[in-house]
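Annotated active site, proton donor per Swiss-Prot: Asp170, in sequence order. The feature active site, proton acceptor is assigned by Swiss-Prot to Tyr264, with similarity to another entry given as support. Here Swiss-Prot flags 4-70 as NAD(+) binding site, drawing on similarity to another entry. Under the heading substrate binding site, Swiss-Prot lists Arg93, Asn147, Arg284. One mutagenesis experiment named in Swiss-Prot is Cys169 to Ser, and its note says Loss of activity. Here the residue is the original one, but Swiss-Prot notes a mutagenesis experiment at this spot, Asp170 to Asn: Loss of activity. Per Swiss-Prot, mutagenesis Met171 to Val is noted as: Highly reduced activity. Experimental mutagenesis at this site is recorded by Swiss-Prot as Pro172 to Ala, annotated: Reduced activity.
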Amino acid sequence: MKKFSVVIAGGGSTFTPGIVLMLLDNMDKFPIRKLKFYDNDKERQAIVAGACEIILKEKAPEIEFLATTNPKEAFTDVDFVMAHIRVGKYAMRELDEKIPLKYGVVGQETCGPGGIAYGMRSIGGVIEILDYMEKYSPNAWMLNYSNPAAIVAEATRKLRPNSKILNICDMPIGIETRMAEILGLESRKEMTVKYYGLNHFGWWSDIRDKDGNDLMPKLKEHVKKYGYVAENGDTQHTDASWNDTFAKAKDVYAVDPSTLPNTYLKYYLFPDYVVEHSNKEYTRANEVMDGREKFVFGECKKVIENQSTKGCKMEIDEHASYIVDLARAISYNTHERMLLIVPNNGSIENFDSTGMVEIPCIVGSNGPEPLTMGKIPQFQKGLMEQQVSVEKLVVEAWKEKSYQKLWQAITLSRTVPSAKVAKQILDELIEVNKDYWPELN
């Protein structure tokens with residue numbers, strides 16, 4: 001069985017140790033000969049890499065390991081690039097959230113003006129990594145789960161149309177894990193789903209078990225009362241702010257009881273509620289910096305100090321095993337059915353053919369083959385057309401360095417009440433993003 005060489009782009013991420021543990025747990029399905037970390041923040045990466053090197057020595061000493069800030073070293077001789085980068089780190093995420101909130105607008109990592117700001121920072125970073133991969137390992141595939149996935153996917157479609165990149169998001173997986181629990185199933189893989197939308201902006205229209213029995217009525221009964229709140233939930237989304245999001249799904253569901261919604265629709269359909277329940281001084285970014293970031297870096301430092309993982313509390317990110325499913329589908333032509341973000345090309349009959357949609361695909365050695373979704377209802381179509389236009393305008397603004405188009409993008413977001421407020425937020429975002437955005441004219 002071939003052994004693979006993998007580079008993790010974003011080696012200094014708080015998610016990296018959990019993903020490394022997950023890869024080690026799946027070595028029987030996806031054997032690795034070489035694992036590399038790449039990051040442009042040497043100090044930050046050194047802490048995570050130092051701990052991961054010890055984890056590897058203990059669990060899989062045969063794997064060759066390297067952490068580097070040198071693109072040539074990182075991207076030469078790799079089969080897969082697994083990318084989770086955060087340009088500007090959590091300090092910039094904090095501003096993405098707090099600046100819009102100052103104006104009474106949703107402040108969120110991937111939705112509204114904050115998501116647009118993050119997108120403007122991320123496009124260049126993801127394109128750069130893609131270019132390194134194509135230069136040094138032209139046969140490799142990039143598995144990208146960097147946020148904001150919708151804008152990043154649109155950017156790769158428009159700016160690098162022939163590149164071997166698969167854009168995937170873990171949010172539907174987290175929700176499906178909860179659905180499986182609500183239904184009393186062992187795993188979300190016992191369900192076959194139909195889902196359509198944009199990234200962080202979609203709906204389940206059909207969910208069946210392996211025998212073809214319709215599971216929607218039972219799920220709807222639960223969601224109508226409790227949202228996606230479940231006993232155990234998924235391992236990824238556990239904080240108090242997430243619990244509110246899963247509970248609020250019942251109100252999002254009520255707007256269209258014929259489908260089951262992605263939780264992120266709360267930000268677009270109930271922005272007033274979101275702002276009202278936000279703390280302008282302490283946002284999700286603060287929660288993460290004080291929670292996961294301190295925890296992960298604290299644990300990594302302990303592992304390095306003890307030169308051992310004994311007593312280490314870092315856990316496998318089990319729900320990240322979708323990354324292995326995707327790599328296996330490409331490597332072994334497994335024809336796994338997965339939700340990916342792909343050009344619509346008529347899959348949704350009555351929607352923009354160039355829009356990047358999130359739909360089920362059959363994945364094999366040549367990449368994804370999107371399934372046909374047919375026509376979608378007017379309500380979803382209307383919301384999606386507005387949102388896909390936001391995403392396209394952001395990418396055009398980045399490419400053309402256009403102030404006008406970015407103002408239009410923010411104005412068009414459902415989360416923003418007027419062009420005046422959009423301009424105020426934009427001008428403040430430009431100030432703080434000088435080191436990250438192209439200079440707009």
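Just so it is clear, glycine is given a Cβ too, placed from its N, Cα and C backbone atoms.
Same-chain neighbours of the substrate site beyond Arg93, Asn147, Arg284, judged by a C-beta within 8 angstroms of the site's C-beta center, are, in sequence order, Arg86, Tyr90, Asp96, Glu97, Gln108, Glu109, Thr110, Gly114, Tyr118, Ala285, Val288. Residue pairs drawn from Arg93, Asn147, Arg284, the listed substrate binders, are separated by up to 15 Å at the Cα level. For the pair Glu58 (NAD(+) binding site) and Tyr264 (active site, proton acceptor), the Cα-Cα distance reads 39 Å. A simple Cβ count within 10 Å picks out one of the recorded positions Phe4, Tyr264 as the most packed, and that one is Tyr264.
Within 10 Å of the Cβ of Ala67 (NAD(+) binding site) there are 22 other Cβ atoms, across all protein chains. Look at Asn147 (substrate binding site): DSSP puts it in coil. Reduced to three states, the DSSP call for Cys169 (mutagenesis position) is coil. When secondary structure is read from DSSP and collapsed to three states, Arg284 (substrate binding site) falls in the helix class. The Cβ of Asn40 has fewer other Cβ atoms within 10 Å than any other of the binding-site residues Ser13, Asn40, Asn147. The two recorded residues, Tyr264 (active site, proton acceptor) and Ser13 (NAD(+) binding site), have Cα atoms 23 Å apart. Less than 8 angstroms from the CB of Arg284 (substrate binding site) sit Arg93, Glu97, Gln108, Glu109, Ser241, each of them six or more residues away in the same chain. Across the recorded positions listed here (Glu58, Asp170), the residue whose Cβ sits among the most other Cβ atoms within 10 Å is Asp170.
Rounded to a whole value, the Cα-Cα separation of Ser13 (NAD(+) binding site) and Pro172 (mutagenesis position) is 21 Å. With Cys169 (mutagenesis position) as the anchor, the candidate binding-site residues are Met22, Pro31, Ala49, Ala67, Asn147, and the one with the nearest CA is Asn147. Over all protein chains present, the Cβ of Met171 (mutagenesis position) has 21 other Cβ atoms lying within 10 Å.
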